[in-house]
Amino acid sequence: MGNCLKSPTSDDISLLHESQSDRASFGEGTEPDQEPPPPYQEQVPVPVYHPTPSQTRLATQLTEEEQIRIAQRIGLIQHLPKGVYDPGRDGSEKKIRECVICMMDFVYGDPIRFLPCMHIYHLDCIDDWLMRSFTCPSCMEPVDAALLSSYETN
């Protein structure tokens, strides 16, 4: 096995000795005068919200009214039923097999959310969608109207 990189010193032993002499000149083995680097501090990302489908803003840039509206929307989304995808015993049932938002097949055990129109989506996909537009991506039925009417009948 050869080394394709040319070096002025072709002898591995001489490279090893050079490395040891470099360390000795830097005072290895003694306490360095430098402090160790500060620990890595992970910055918490600022959430990005979509007050309307065409706008994207950081949470810190929203007005109080927009923050209230987003909090209400999140509250409504949390009231939508969620579950786990189960295609059935034989898997041949006429069930939806693909999330139309991400175009990925559902896999047994995937977290899903049910909309009042009976369409299902991956939980993360539909939650993100509903933060932008409160309509079903398949049939365009308003989700909030169906949610509010279901509260009135109970």
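Placement of Cβ uses the backbone N, Cα and C atoms for every residue, glycine included.
Modelled residues match the original; the substitutions are not represented.
The mutagenesis experiment GLY2 to Ala is recorded by Swiss-Prot, whose note states: Loss of myristoylation. Change in subcellular location: Becomes diffused throughout the cytosol. Strong reduction of ubiquitination. Reduced efficiency of ITCH-binding.
Mutagenesis annotation in Swiss-Prot: ASP12 to Ala, described as Loss of GGA1-binding; the structure shown retains the original residue.
Among the mutagenesis entries in Swiss-Prot is LEU16 to Ala, noted as: Loss of GGA1-binding.
Where Swiss-Prot documents TYR40 to Ala as a mutagenesis experiment, the accompanying text is: Loss of ITCH-, SMURF2- and WWP1-binding. Partial loss of ubiquitination by ITCH. No effect on STAMBP-binding; when associated with S-99 and S-102. Persistent TNF-mediated NFKBIA phosphorylation. Loss of stimulus-dependent complex formation with TAX1BP1, TNFAIP3 and RIPK1.
Counting only same-chain residues at least 6 apart in sequence, those with a Cβ under 8 Å from the Cβ of CYS102 (mutagenesis position) are HIS122, CYS125. What Swiss-Prot notes for the published mutagenesis of CYS102 to Ser is this: No effect on STAMBP- and SMURF2-binding; when associated with S-99. No effect on ubiquitination by ITCH; when associated with S-102. No effect on STAMBP-binding; when associated with A-40 and S-99.
According to Swiss-Prot, the mutagenesis experiment MET103 to Ala or Gly carries this note: Loss of UBE2N-binding. No gain of UBE2L3-binding. In the three-state DSSP scheme, MET103 (mutagenesis position) falls into the coil class. Annotation for MET103 (mutagenesis position): no same-chain Cβ neighbours under 8 Å separated by at least 6 residues are found.
Quoting Swiss-Prot on the mutagenesis of MET103 to Leu: No effect on UBE2N-binding. No gain of UBE2L3-binding; when associated with L-127 and L-128.
Here the residue is the original one, but Swiss-Prot notes a mutagenesis experiment at this spot, MET103 to Val: No effect on UBE2N-binding. Gain of UBE2L3-binding.
ASP127 to Leu appears in Swiss-Prot as a mutagenesis experiment; the accompanying note says: No effect on UBE2N-binding. No gain of UBE2L3-binding; when associated with L-128. ASP127 (mutagenesis position) falls within a helix when secondary structure is assigned with DSSP.
If you take the C-beta of THR135 (mutagenesis position) and look for same-chain residues 6 or more apart in sequence within under 8 angstroms, you find GLU141, PRO142, VAL143. Experimental mutagenesis is annotated in Swiss-Prot for THR135 to Glu, with the remark: Loss of phosphorylation and of 14-3-3-binding.
Under the three-state DSSP scheme, THR135 (mutagenesis position) falls in the strand class. Every protein chain considered, the tally of other Cβ atoms within 10 Å of the Cβ of ASP127 (mutagenesis position) stands at 16.
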